[in-house]
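Below is one structure; the comments refer to it alone.
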Amino acid sequence: MTVFRQENVDDYYDTGEELGSGQFAVVKKCREKSTGLQYAAKFIKKRRTKSSRRGVSREDIEREVSILKEIQHPNVITLHEVYENKTDVILILELVAGGELFDFLAEKESLTEEEATEFLKQILNGVYYLHSLQIAHFDLKPENIMLLDRNVPKPRIKIIDFGLAHKIDFGNEFKNIFGTPEFVAPEIVNYEPLGLEADMWSIGVITYILLSGASPFLGDTKQETLANVSAVNYEFEDEYFSNTSALAKDFIRRLLVKDPKKRMTIQDSLQHPWIKPKDTQQALSRKASAVNMEKFKKFAARKKWKQSVRLISLCQRLSRSFLSRSNMSVARSDDTLDEEDSFVMKAIIHAINDDNVPGLQHLLGSLSNYDVNQPNKHGTPPLLIAAGCGNIQILQLLIKRGSRIDVQDKGGSNAVYWAARHGHVDTLKFLSENKCPLDVKDKSGEMALHVAARYGHADVAQLLCSFGSNPNIQDKEEETPLHCAAWHGYYSVAKALCEAGCNVNIKNREGETPLLTASARGYHDIVECLAEHGADLNACDKDGHIALHLAVRRCQMEVIKTLLSQGCFVDYQDRHGNTPLHVACKDGNMPIVVALCEANCNLDISNKYGRTPLHLAANNGILDVVRYLCLMGASVEALTTDGKTAEDLARSEQHEHVAGLLARLRKDTHRGLFIQQLRPTQNLQPRIKLKLFGHSGSGKTTLVESLKCGLLRSFFRRRRPRLSSTNSSRFPPSPLASKPTVSVSINNLYPGCENVSVRSRSMMFEPGLTKGMLEVFVAPTHHPHCSADDQSTKAIDIQNAYLNGVGDFSVWEFSGNPVYFCCYDYFAANDPTSIHVVVFSLEEPYEIQLNQVIFWLSFLKSLVPVEEPIAFGGKLKNPLQVVLVATHADIMNVPRPAGGEFGYDKDTSLLKEIRNRFGNDLHISNKLFVLDAGASGSKDMKVLRNHLQEIRSQIVSVCPPMTHLCEKIISTLPSWRKLNGPNQLMSLQQFVYDVQDQLNPLASEEDLRRIAQQLHSTGEINIMQSETVQDVLLLDPRWLCTNVLGKLLSVETPRALHHYRGRYTVEDIQRLVPDSDVEELLQILDAMDICARDLSSGTMVDVPALIKTDNLHRSWADEEDEVMVYGGVRIVPVEHLTPFPCGIFHKVQVNLCRWIHQQSTEGDADIRLWVNGCKLANRGAELLVLLVNHGQGIEVQVRGLETEKIKCCLLLDSVCSTIENVMATTLPGLLTVKHYLSPQQLREHHEPVMIYQPRDFFRAQTLKETSLTNTMGGYKESFSSIMCFGCHDVYSQASLGMDIHASDLNLLTRRKLSRLLDPPDPLGKDWCLLAMNLGLPDLVAKYNTSNGAPKDFLPSPLHALLREWTTYPESTVGTLMSKLRELGRRDAADFLLKASSVFKINLDGNGQEAYASSCNSGTSYNSISSVVSR
């Protein structure tokens, strides 16, 4: 942006008389103080906002200045200097004081063509100079052709006004519609490309007028003029051209040519015989021919008359366009104008509305006898309209022209009223100084202070009060300004009036005080302000309602809290005897009932009909309110005036559920017992959950058994036999002697994942961890489904146990067998009151130990959703408690001093690495516990016990204490489990109903939600929550976690060929779990994404976790009969490059099965599954989904016919959306990103395939490139071919990486940025400086936390900054990256490079018709909620 001189122009120049004015500019004579030289100062009004139409845009001003700076010619005006202030840009120009050329010529008695061409030649010379610089003026007309000095023998022409001038770039097409209709070229009218030729047309028109005094194309209307121009409709009439030479007419004809290419250029015109005669005869013909001076003088006179009228029509045009804008004030509306108003009145009002002071001044100057006090048709004089618009200059002008300061409109309002209505403080000061009356009432009894309050102008109200305006004046409705403020909710106005000393207890005609008005309308801040200034809280209206009654009736909870905190009378009765509690109970508003009861209201007050609040609630059948009133001690035996109890009223209205509750509470002893059950006791929560995670053989079961052993029992405890004696492949005796190969370990955990790219750019492993990552798992050489150990844990083993020296626990041991992982998301990380123990064996090499721990911690972290709002530094409020335990220290001969603890030499480095990665997400104990899992009495085991006991005590201390009802439910659960039989699932609603029906009728749903959460914490039940499972209680976790899933997923011997593909009949499932209701069980498993039912076949069920078939269809066949297009993506984790939890791919397969079954209604969709892969065919396109790169990526490859590119795009988008939905719902804490596969290598079936990462696209985009180099193939591939199969329709509607709006950054990305930028940086390179760079400095003061306050639970300032900044349309990911780099935060910018999406499709609804159902592709046919609801 060009920066002009910011100094005050008045410091350097003395400004004098006005020389002229335009729409947005005024030209004044000025004198330079330092030299005494005279110049013209052109004041151009700047446009305030982009959307505004008032003023000139910055771009247009800078263009005019740049052109003026470039030009220097005797016939063109020159620029001296440029200044700028808040409202204007001031151009200091050469003073052209000779007036217009045409005015000068009109004064002559006669003029030959020869004399005329001398002036015209100067114009042509000036235009020749401009065109040589490729500058087109675009506004050549008589008014812009001036004389430098008319008093010299040969006056010099000056071309002025370069406001429309443009530098023509012949490489870029330029179109616009501008200029004066009489002089514009046809290409402007027709909106065709413009060039220098447009000026030549204007010269032709000027010449025509100069010679004849007539305008060639002028019509009666603007439209007619433009039509004449477009049609080139002109002629040389004898009346005007009788004395005109043939050469002059030829000159004009060659210029007024419609085709710009055939029009004379400036060079041609200078060589034309009329301008430059070729012989004496041509020269003589010019001398003999004369300008038609009679007509020319008439033209000049007519022009001056038009200029007089033009001011009025200009005002009319400007204000009409102004009135159509959306940002006009209330005064600037059509209520001040009418077609029946005089033309002059309209012009005056238009000029006022548009702040056109010069225009109004000219207009009034030409209307010497006009009475400016006369009103328009609506009875509003101009002075009042000007007061409403707030322009003091116009007020001064009107008063100077005779406007009375006390003039009123037909409603009795004066100028103060109008200014107050629109909030013009300076205008009010001006009116007050000029003695305009303040407290004039209009016909409705209102004065200025009323209207200021009604429109929320606190500064105006404050000013009027300071001027002495009476704040207690009432209008015809007896309302004060404070009533108006209270009704409309203007706190600042109410505060100003209260501080001015107004009476806060005046009542209006309805008997309402301002407090009653504000309370009814819910303005708690005004209520608080009024109370602080002495408002009577118990003042009542005509119906006896106090403020609390009205707030309760209108459900204004914040007002109710304010009134109660201020001490209003809570038991006040209205004229019917109803207290606020009566009103709340009748309406059934539970939160208000609770608030009133907590304020110690009387529960048993009777109204005039003898009814207590309990009677009203019972009569209306509001069970929750009845229950709460009874709990709080309301009398159930109270009688109405006609002798009825609350129970009688409920029965008469057939509210049997209410009547039944009241019947059970008749005896006070029963009610007392129920109330006692709900009160907290001194008993602490008896147990919490201990969850153990680790790979098979890490010693989890042994560790639990050892922790259960007491001191005496530990002497007699027999060690569990080591499996290495019988299965050396599973537990090698020495990691050095029997180190497993990569292929063994990876094939067993991720069969079929070995086809990874070997080039460094395609590998997903982190530097330094590659070795360990490739050997993460030491699994049996057989397929993991073939269990080699009958003693190994099946699914999730759950037991209640007392751990000696620690306390009672519900112990949940999660099997290390990957086949069970697909069910862990419902149980692993759903309780922050649990202790999570990650166990690993020291038998493994250090790299494998580290990566096993990373695997499980990534799993736990991924299961925890992001909390909103994001906390300071991205921290979690309740991170999971994690303890790391290393086993087999005895076998590995870890050194241990006599009687001391094992000393593992790598514990510090392992803990440091783990805490660096997961310290913000998990609460990891500071110590790594190294022990022999079988030595229950060892020192190491004792240290672990002590640590677990400390954590347990800490957790239990913050858990709510037990209630008798909770203990009662625990004792009742066994009988409920027995009653439920094969289905141990129950909805929360059913649980609430059963407890209320069988155990305690006074327990509310909120009470029982808390109790259910406590039972969940103890492990008695499990609350299951997800998108498909909401508020479902698993009454017996062992039933599902151990019995059902343990049996179903550990199936060993297939009974049929299709079992290898994981397909089972309903009968097969029934045989696997014979004790369960198979239909309900399948719906449960379906909702958990463990299986997918094929509704088309009716009896088949897909269970991907049980698939044994491997390596089917892992790549496309080479034979292709038709031309195909290829494309694909790889979905990978962004941060920690560990394998996806195996279960996630099973869930992906389940959802893809479900999705393809939804698509296959026409029989053209098919899916084939195998271990870690599947192949889909749908509507002519084929798709592979593969788990690759040792489980660290999910690849989606699509191919289809060249003619079906859009189908391929939609299929890829739908399947990726399905996978991303599964990720988001199952692993909400895992951030993933899409990398793109080389379509050319996919087409050539070339492996390894080049992987394009987001940073590749961003780098290319920065360099303005639209293709990427395939370094493997040595060729380039375009963005469109990589991302959308070369489909230009899709590509054109998409946003690319840098241009994607920053609001698309997901919460996990924002949380990571908060973690990087929230903490104060020593060099200031944190969120504060970023806020300044993004243009939001106000947020720094608002969210700055450097005041020593604890930061743990403060909201993230970076998150707040992004939320604010992304409301602007120009906030793109690319802008954010560049701002971060400018800040010096390359770490944050590089993270964005890794995590940001590079392609966002914005397809319209029509394009997605084929895959409309993909929107909910991750949604199960069933939800557990629907299962248990029956």
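Note: Cβ is positioned from N, Cα and C throughout, glycine not excepted.
Look at Swiss-Prot and you will find ASP139 tagged as active site, proton acceptor, backed by sequence analysis. ASP139 (active site, proton acceptor) falls outside any helix or strand according to DSSP and counts as coil.
Sequence annotations record features per position, and here Swiss-Prot assigns domain 'Protein kinase' to 13-275.
Annotation source Swiss-Prot lists domain 'Roc' at 681-955.
For 1312-1396, the entry in Swiss-Prot reads domain 'Death'.
Sequence-distant neighbours of LYS42 (mutagenesis position) (same chain, 6+ apart, CB under 8 A from its CB) are ALA25, VAL26, VAL27, ILE90, LEU91, LEU93. Among the mutagenesis experiments that Swiss-Prot reports, LYS42 to Ala is described with the note: Loss of activity, apoptotic function and of autophosphorylation.
Over all protein chains present, the Cβ of SER289 (mutagenesis position) has 20 other Cβ atoms lying within 10 Å. One entry in Swiss-Prot concerns the mutagenesis experiment SER289 to Ala. Its note says: Loss of phosphorylation and significant increase in proapoptotic activity.
In the three-state DSSP assignment, the secondary structure recorded for SER289 (mutagenesis position) is coil. According to Swiss-Prot, the mutagenesis experiment SER289 to Glu carries this note: Reduction in proapoptotic activity.
The note that Swiss-Prot attaches to the published mutagenesis SER308 to Ala is: Elevated Ca(2+)-calmodulin binding and Ca(2+)-calmodulin-independent kinase activity. Increases apoptotic activity.
One mutagenesis experiment named in Swiss-Prot is SER308 to Asp, and its note says Reduced Ca(2+)-calmodulin binding and Ca(2+)-calmodulin-independent kinase activity. Decreases apoptotic activity.
As a published mutagenesis entry, SER313 to Ala appears in Swiss-Prot alongside the note: Minimal effect on activity.
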Quiz item: Cα distance, SER289 (mutagenesis position) to ASP139 (active site, proton acceptor), nearest Å?
Solution: 29
Quiz item: Taking the Cβ of ASP139 (active site, proton acceptor) as centre, how many other Cβ atoms lie within 10 Å?
Solution: 22
Practice problem: By DSSP assignment, list the helix, strand and coil residue numbers for the domain 'Death' (1312-1396), in that order. | Solution: 48 helix, 2 strand, 35 coil
Quiz item: Any idea what the model's mean pLDDT is for the domain 'Death' (1312-1396)?
Solution: 85
